[in-house]
Amino acid sequence: MSANLKYLSLGILVFQTTSLVLTMRYSRTLKEEGPRYLSSTAVVVAEFLKIMACIFLVYKDSKCSVRALNRVLHDEILNKPMETLKLAIPSGIYTLQNNLLYVALSNLDAATYQVTYQLKILTTALFSVSMLGKKLGVYQWLSLVILMAGVAFVQWPSDSQELNSKDLSTGSQFVGLMAVLTACFSSGFAGVYFEKILKETKQSVWIRNIQLGFFGSIFGLMGVYVYDGELVSKNGFFQGYNQLTWIVVALQALGGLVIAAVIKYADNILKGFATSLSIILSTIISYFWLQDFVPTSVFFLGAILVIAATFLYGYDPKPAGNPTKA
């Protein structure tokens, strides 16, 4: 049963991530009158939707009893403040990570950023080994290195994108490099820390998602105030929202639920593979649908490497002859 849930959750993650990327691209390219929707507010609304969905799922698990739901929420969240506070750590780190990536993008050329940021694949594996005691074989480590290279090639910027930042100073590039490296380590730690909480405590995935969403909403509202406070006060929180925007928000909320399920029933490393495959899938669909991407030989090389790495990670060599104990 758990194996079925693992592959089902990974499949849904690929579908959700691909759909989200495509709808986000499409929604941001539409030319409409009035202001565009603010991505910072969309993140907050998605967190609230995720919380509401999780409360409904807890309600369903409580045999559709409002009294039982209130008891579960009271016992598992209000009566366990320290357990709830544990989720402030990954939520805060994710917020910090988003800010670090903004600094990195402002101080690095696109190619350096894309290649360096793929180190998060290896940092996730390192934290999985050190914090969860996960054992990886030689083929699995090799597949992670190949995956890192493949994703970097798939997302390699075109010549027109590279022309933007040729005159960056050495000091500026150092700041950008430190920012992206810190983001890589924080991403790996936060993901594995959340996995450790999900797998080593008795609270359900939905309760943990409510706790994570609570802190995510707080940090998200802080982000709205800092980055878009002036625009919100001028045009409103829901400026630019339309039917497509709500689809994007709903997909983001679904992503939070699916990622938690993937981490619970699979792990962060497999999540990385699923996300990498969705990058390729969304890019190919984008070429045919949105026509905003022209595949290059570098992209095809990266796609081959990602697919090869995926198969290599699952490769389990049969011991020949008399097996020896490690």
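Any Cβ shown, glycine's included, is placed from N, Cα and C.
Annotation note: ALA42 (mutagenesis position) sits in a helical segment as assigned by DSSP. Cβ contacts within 10 Å of ALA42 (mutagenesis position), excluding its own Cβ and spanning all protein chains shown: 22. Here Swiss-Prot notes a mutagenesis experiment, ALA42 to Gly, with the remark: Severe impairment of UDP-GlcNAc transport activity.
The mutagenesis experiment ALA42 to Val is recorded by Swiss-Prot, whose note states: Does not affect UDP-GlcNAc transport activity.
For the mutagenesis of ALA42 to Cys, Swiss-Prot gives this note: Severe impairment of UDP-GlcNAc transport activity. Does not affect membrane localization. The structure shown keeps the original residue.
In the structure as shown, the Cβ atom of VAL44 (mutagenesis position) sits within 10 Å of 21 other Cβ atoms. Experimental mutagenesis at this site is recorded by Swiss-Prot as VAL44 to Cys, annotated: Severe impairment of UDP-GlcNAc transport activity. Does not affect membrane localization.
Listed in Swiss-Prot is the mutagenesis experiment GLU47 to Cys, annotated as follows: Severe impairment of UDP-GlcNAc transport activity. Does not affect membrane localization. Note on GLU47 (mutagenesis position): other Cβ atoms within 10 Å of its Cβ, all shown chains, come to 26. According to DSSP, GLU47 (mutagenesis position) sits within a helical segment.
For GLU47 to Ala, Swiss-Prot lists a mutagenesis experiment annotated as follows: Abolishes protein expression.
The 10 Å shell around the Cβ of LYS50 (mutagenesis position) contains 25 further Cβ atoms across the protein chains shown. Where Swiss-Prot documents LYS50 to Cys as a mutagenesis experiment, the accompanying text is: Almost completely inactive UDP-GlcNAc transport activity. Does not affect membrane localization.
The annotation that Swiss-Prot gives for the mutagenesis experiment LYS50 to His reads: Abolishes protein expression.
LYS50 to Arg appears in Swiss-Prot as a mutagenesis experiment; the accompanying note says: Almost completely inactive UDP-GlcNAc transport activity.
Taking the Cα atom of each, LYS50 (mutagenesis position) and VAL44 (mutagenesis position) are about 10 angstrom apart.
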